[in-house]
Amino acid sequence: MECQRCPASARNPATVESRKEKFCDECFIKFVSTKQRKQMMKDEYFRNLFKVIYPFEKEGSVSKILLPLSHSDSGSLVMLDIVHDLLLEQTKQHNNRTGFTVDVLTVFTEENVSVIKERMESLINEKMSQLNKISNIFNVHFIDVNEFFNNASEVSTFIIDNENFEIFSKSKSVDDSNILTLKEILGKYCLNNSSRSDLISIIKTQLIKHFAYENGYNAIMWGHSMTKLSEVIISLVVKGKGSQIATFLDSESFDTLNNKPCKYKNLYPMKDLLSVEIESFLQIRNLAQFLINVEETNVKPNCLIARKSLPSLGQQKLVKNMTINEITNKYFQDIQNDYSNIISTVLRTADKLTQPKSSMAKPSQCQICQSKIYTNPSNWLNRITVTSPYPVETTEEKYLFKQWQDSKLGQSHTHYVELLNEIKQGASNSLDVEDGDVKLCYGCLILLNTSIKDKNLVWPKVDTMDITANATNKNKELSQILDQFEINSDGEE
């Protein structure tokens, strides 16, 4: 079996088969790299970001790019590897000059910080140090996921009135004695794995975007493959957040954060590549060593011809125990080798979507996920839902109702009613107009109503996150907090 892209006179043995075409290692690496670079040059804005601009002394001639790197995600690592090769080419062609610099940002949790730093140190020594000897092209940052809570001076308790789906909130100041943590939020409020997964994803995305906003980057490069983007699209629809799809995929407009315009655009350079192609690239370039889940990565589906038959990592999860993200991931992983056209169709269709027309009197953003709100979900749910219970009448019904009141579920409902009345009272007595005008998107409202304990959640107020130059000592600027986690080009902490 020979490579179909090599010259006819010197064909190498094929090692990869993808999209009904056979590749050798060298041709496949070129195929993947070309797909990514094509997306990086998709329009004039991004072409000016990534190419070398003369004269070098001109202001803005070197762009700042933020690359969020997850050490459990192959896509972002492969993207970084291809970007590294592009920068290396630019230094050779332009007398040690490059068109852009890359800041790698990793969000970590307490459980994996040590292994992440170990993997990053290896990555720096093998990939980044060579370029940084020429110039300060790569910078590496770490941020604790708990900084999402530590940087807010106020938090809000959101609660849903289950009679009319109206949302109430109560704000309070944060000090050293009542700082929240991710572990506390997930353990105290989330009833299932789907809600935990959703909140973690929201927190990480917001941290990355806040970091980009504060430090003046020109673009954020996300490592989502075509498969991953399709998973996210279907997940958003299932979660009631379909209106976010157009904004999520938008690479033409500058992003917004808390209704403020940002100076960066979002880019998905891997959107023309299937995840099996990314996994194959990872294996060929021996990049799995930089991930924290090496064993799991090695058994992921790929399109290598000499694929090793590796044992499963254990019994697969039952569907009922999977999160929405895991279910969509499993579906697309199962079909992408034989029916990749389904994945591309999902993405092409989503790319054609535009933002819905808003029926709101004024622009509004969800207080949890920060997505735009186009219609009031509380009013719509109240119109289509019957929430009034049938009255208790017979002796048997009264007996069963008493049993329910004494159960854990009944006690939880009693606690919910008490908390709702307390927050309602606080909201009615508050002089803060914003507290009486709290809005959540439909997806977060449903999340709060069905997957959060007692239908209430404590969440930082994004507009009080002091991560700007005017930050106080208690709420340090985000970049200052990151200083203690910096790794320089020599791999030293």
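For all residues, glycine too, the Cβ spot is worked out from N, Cα and C.
Per Swiss-Prot, the features are:
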type	residues	note
VARIANT	PRO7 to Ser	In strain: YJM230 and YJM320
VARIANT	HIS71 to Leu	In strain: SK1, V1-09, YJM1129, YJM269, YJM270, YJM320, YJM326, YJM230, YJM339 and YJM627
VARIANT	ASN193 to Ser	In strain: SK1, V1-09, YJM230, YJM320 and YJM339
VARIANT	LEU409 to Ser	In strain: YJM627
VARIANT	SER428 to Gly	In strain: YJM627
VARIANT	GLY436 to Ser	In strain: YJM230 and YJM320
VARIANT	LYS474 to Asn	In strain: YJM1129, YJM269, YJM270, YJM326 and YJM627
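Looking only at other Cβ atoms within 10 Å, the busiest spot among the variant positions PRO7, HIS71, ASN193, LEU409 turns out to be HIS71. Distance between Cα atoms for HIS71 (variant position) and PRO7 (variant position): 37 Å, as a whole number. Of the recorded residues, PRO7 (variant position) and LEU409 (variant position) place their C-alpha atoms 70 Å from one another. According to DSSP, HIS71 (variant position) sits in a coil region rather than a helix or strand. It is 20 Å from the Cα atom of LEU409 (variant position) to that of ASN193 (variant position).
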